[in-house]
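Record features (Swiss-Prot):
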- H16, H18, H204, D285: Zn(2+) binding site (BINDING)
- I69 to T: In aah1-2; impairs AAH1 degradation during postdiauxic growth and leads to weak interaction with SAF1 (MUTAGEN)
- N72 to K: In aah1-3; impairs AAH1 degradation during postdiauxic growth and leads to weak interaction with SAF1 (MUTAGEN)
- E207: active site, proton donor (ACT_SITE)
- D219 to G: In aah1-4; impairs AAH1 degradation during postdiauxic growth and leads to weak interaction with SAF1 (MUTAGEN)
- E237 to V: In aah1-6; impairs AAH1 degradation during postdiauxic growth and leads to weak interaction with SAF1 (MUTAGEN)
- D286: substrate binding site (BINDING)
- K329 to E: In aah1-7; impairs AAH1 degradation during postdiauxic growth (MUTAGEN)
Amino acid sequence: MVSVEFLQELPKCEHHLHLEGTLEPDLLFPLAKRNDIILPEGFPKSVEELNEKYKKFRDLQDFLDYYYIGTNVLISEQDFFDLAWAYFKKVHKQGLVHAEVFYDPQSHTSRGISIETVTKGFQRACDKAFSEFGITSKLIMCLLRHIEPEECLKTIEEATPFIKDGTISALGLDSAEKPFPPHLFVECYGKAASLNKDLKLTAHAGEEGPAQFVSDALDLLQVTRIDHGINSQYDEELLDRLSRDQTMLTICPLSNVKLQVVQSVSELPLQKFLDRDVPFSLNSDDPAYFGGYILDVYTQVSKDFPHWDHETWGRIAKNAIKGSWCDDKRKNGLLSRVDEVVTKYSH
């Protein structure tokens, strides 16, 4: 098994991180107080109680119920900045070099908070992460799939200035997967893509939904990346396609265990994806709720796949860099750093 020191030093990219999912209990309660938010009856009353609840979710919906309550404490641009900045401070110490992060404006606009407030707060934190830590980042605006597509089209309208000027680098699709297949959002994706030819497209698919949802996201939504995608393992033709096109899956091992998608990280088809040359990155998803940030994810995977050597981990890190949406100069610099770290620890 490789050392934690090696995993920490390995340059890491994160592509599946919900900023609202980094809301730790020790920030949630102070923000509730700052903004005079009364948490619902029956909600845990202390950091300790809430941490206990986060240790055991029944399924995706049980988690989402808590997740959406948590978002209610975020009101001002400063709140959104504080949230994202807390994330960047943590992951900087863990060897993160590039982050492409999700946010859910509809969780906030539905409460009367403007998309400008949310986006500007998060973007300020991204700017500071670059100036202070050298971390490059991109914002991915997600549509909530449990919201009517007509409402999602309105969200895209509201976000138009940020899509056109590149503040929003990509469009994503999240929330409860099974009842809301990709075909419902064809018009939304087409509309967003028409606003900026450089807008990247991704979608959550194949987590609780079938492999067919992955194929549909590729065919109908024209995405070039799949978030989760682990159920692709059951479709041999799809695996061939993902390998041929080098379509990256953004896999979230701790999340998959916490939400009972699998019982342990060792059950994930990571070795199969490596063997089939299907590129993937390892990510923390909603780390405040799922018990670990990026280095915790890498460390747990290394325990469950102890036969992976330095070269294998170097390959995983390189696939994450190659699948990122940063420019070639940045990619080449990071790829060289991976080689340096692998060489350092292999001798």
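Backbone N, Cα and C atoms are what each Cβ position is placed from, and that goes for glycine too.
Every position carries its original residue.
Between the alpha carbons (Cα) of I69 (mutagenesis position) and H18 (Zn(2+) binding site) lies a span of roughly 15 Å. Each residue in L17, G21, F102, D174, D227, H228, T250, C252, S255, N283, D286 lies on the same chain as H16, H18, H204, D285 and has a C-beta within 8 Å of the C-beta centroid of that Zn(2+) site, without being one of the site residues.
Look at H18 (Zn(2+) binding site): DSSP puts it in a strand. Rounded to a whole number, the C-alpha distance linking H18 (Zn(2+) binding site) with the residue listed as 'substrate binding site' is 6 angstrom.
The distance from the Cα of N72 (mutagenesis position) to the Cα of the residue listed as 'substrate binding site' comes to 16 Å.
Within the set of recorded positions (E207, D219, E237, D285), the lowest number of other Cβ atoms found within 10 Å of a Cβ is recorded at E237. According to DSSP, D286 (substrate binding site) is assigned to coil rather than to any helix or strand.
A helical conformation is recorded for D219 (mutagenesis position) in the three-state DSSP classification.
Long-range Cβ neighbours of K329 (mutagenesis position) (same chain, at least 6 residues apart, Cβ-Cβ under 8 Å): none. Counting only the Cα atoms, the space from E237 (mutagenesis position) to D219 (mutagenesis position) is about 14 angstrom. Taking the C-alpha atom of H16 (Zn(2+) binding site) as reference, the shortest distance to any of the recorded positions E207, D219, D286 belongs to D286. H204 (Zn(2+) binding site): 27 other CB atoms within 10 A of its CB, across all protein chains. D285 (Zn(2+) binding site) sits 12 Å from the residue listed as 'active site, proton donor', taking the CA atoms of both as reference points. Here the C-alpha separation of E207 (active site, proton donor) and the residue listed as 'substrate binding site' works out to 14 Å. The C-beta environment of the residue listed as 'substrate binding site', restricted to residues of the same chain at least 6 apart in sequence and closer than 8 Å, consists of H18, E20, G21, T22, F63, Y67, S255.
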